[in-house]
Each structure stands twice: as structure tokens, then as C-alpha cells.
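Everything on this sheet refers to the single structure shown next.
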Amino acid sequence: MSLTNKNVVFVAGLGGIGLDTSRELVKRNLKNLVILDRIDNPAAIAELKAINPKVTITFYPYDVTVPVAETTKLLKTIFAQVKTIDVLINGAGILDDHQIERTIAVNYTGLVNTTTAILDFWDKRKGGPGGIICNIGSVTGFNAIYQVPVYSGSKAAVVNFTSSLAKLAPITGVTAYTVNPGITRTTLVHKFNSWLDVEPRVAEKLLEHPTQTSQQCAENFVKAIELNKNGAIWKLDLGTLEPITWTQHWDSGI
């Protein structure tokens, strides 16, 4: 899929991986990049505009933990501005297993709620045009970093939820896939808390292993968006992009 003249909404598009991905996206000659983030970063917005002045870049403050009704209200404003949205990227995430409720609220519940809100505009059963959802998971959603089980569990939930969305595409008209970064050198992983402090040095130990840069991750992130494969589970690790084949151990039969 060509991203030329597309309208993209990027939740957490100013974070570590998010900002580098936004830089790559504007190089693709989007029509609009709408960034929703908790913290404003005018310098980053100015930089993105300078990379490609032809792309209209808009920022709205957004906390993914707000009720669905508030997200729906914000999306109504965005749709009024850009008329159509082609791609939604759900990228908000925290890594701190001391904050159990907030980890689940940001990494999973917020993603589900943002998705639920945009379905109000996209669902073909309501006359919507459909759309594409790219959810950011993590390789920990495949195999946990066992010292951070809350974070890992939240990312496993993202993979499962997104796979369900993909299978619902014939009903809703909305396709979905996950991009799942491996350990990427961002502020997220420089220092974080393990669950119940089971491993005080978990961040240091993790960074002793091979990692990738956020730029490497961002380049493959955008490649995955361009490939636009419904139901795909992409692994973005060590500068590579690889589709994951999920092993089915049970079938609901419905």
C-alpha cells in the first residue's frame, strides 16, 4: 500500500520509536499526520514539518486512559478536520511493573478503547468506509520477559485482541495487524521496575544482549504498514522485519 496522500492518526507518535516512525511516515508524502500524545513537543512537531512541508501535521493532547466517550469526541473533531482517516496507529505504552493498573490501562485498555471509538466511524455496518489499524505490541507478547510479567501480559493481550480484529474484518470492514519490536534502545528500557522487585537489575541485564536502534525499528515499522497484511504478526527485531506464524492449539469452532 502506498502511503502517498493517506491520512494517518498516530497515538503516541512523539515517543522514542514513535517519533522516529513519524519521521519515516512524513517522508512517504502523507496528506495528513495527526499525532495524539500525552505530552506536547513543539520542537518535534516543527522538525516533522520541516522534513516534508507538504504534509499537514496536527497535534492533539490525548491520554489513552480517558473514557471511550472522550476519545469518540476527539475523533469527531479530527474527522471534521481531515474528512477521512485511512490508518490508526495505536502506540501508547509504559514499562513499569510497579504500576500494575496503569500498565494495563495504557498498554491494553487504552488501545482497546481507542479502537472501539474509531469503529464508531469506520464500521461498515454503520455505513462507515472501513479502515486499517496498526497496533504496537512487543516480542514479549510472544515470550515474556518473566521479570516484568505485567508488561509482558499486556502485550500478549494486544496480540490476541488484534488477531481477533483481523478475523472480524469481513463484518466491520476494518483490518488490523501488530508490529512487535524487540529490545530497542529508547528511554523506555534504560531503567524500569520489575514486578515486586524480583530483579532490580532487569534493565541492565536486558541491555547486555543485542538490541536495535529506534531508527532501525522505525524503518521496518513503516515497511510493515506499507505491506498492509491483515492479521499479520510482525516481529521487528535486530533491524529485521519478520512475519510470525502463530501456532494454534485450540479452535472455538464458531
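Positions of Cβ are set from backbone N, Cα and C atoms, glycine also.
Don't expect the noted substitutions in this model, because it carries the original residues.
Swiss-Prot lists 10-33 with the feature NAD(+) binding site, giving similarity to another entry as the kind of evidence. Leu25 (NAD(+) binding site) is surrounded by 28 other CB atoms, counting those within 10 A of its CB over all protein chains shown.
Shown in sequence order, Asn7, Lys31, Asn32, Val34 are the residues of the chain, 6+ apart in sequence, with a C-beta less than 8 angstroms from the C-beta of Val82 (variant position). Among the natural variants that Swiss-Prot reports, Val82 to Leu is described with the note: In strain: Persimi50.
Following the DSSP three-state reduction, the secondary structure of Ser138 (substrate binding site) is coil. Look at Swiss-Prot and you will find Ser138 tagged as substrate binding site, backed by similarity to another entry.
For Tyr151, the entry in Swiss-Prot reads active site, proton acceptor. A simple way to gauge crowding: the CB of Tyr151 (active site, proton acceptor) has 29 other CB atoms within 10 angstroms, across all the protein chains here. According to DSSP, Tyr151 (active site, proton acceptor) is assigned to a helical segment.
Here Swiss-Prot describes Arg185 to Lys as a natural variant; the accompanying note says: In strain: Persimi44. With a 10 A radius on its CB, Arg185 (variant position) counts 17 other CB atoms from all the protein chains.
Note: the CA-CA distance between Phe10 (NAD(+) binding site) and Ser138 (substrate binding site) rounds to 17 Å. It is 9 Å from the Cα atom of Gly16 (NAD(+) binding site) to that of Arg185 (variant position). Taking the Cα of Tyr151 (active site, proton acceptor) as the reference point, the closest of the recorded positions Gly13, Arg28, Arg185 is Arg185.
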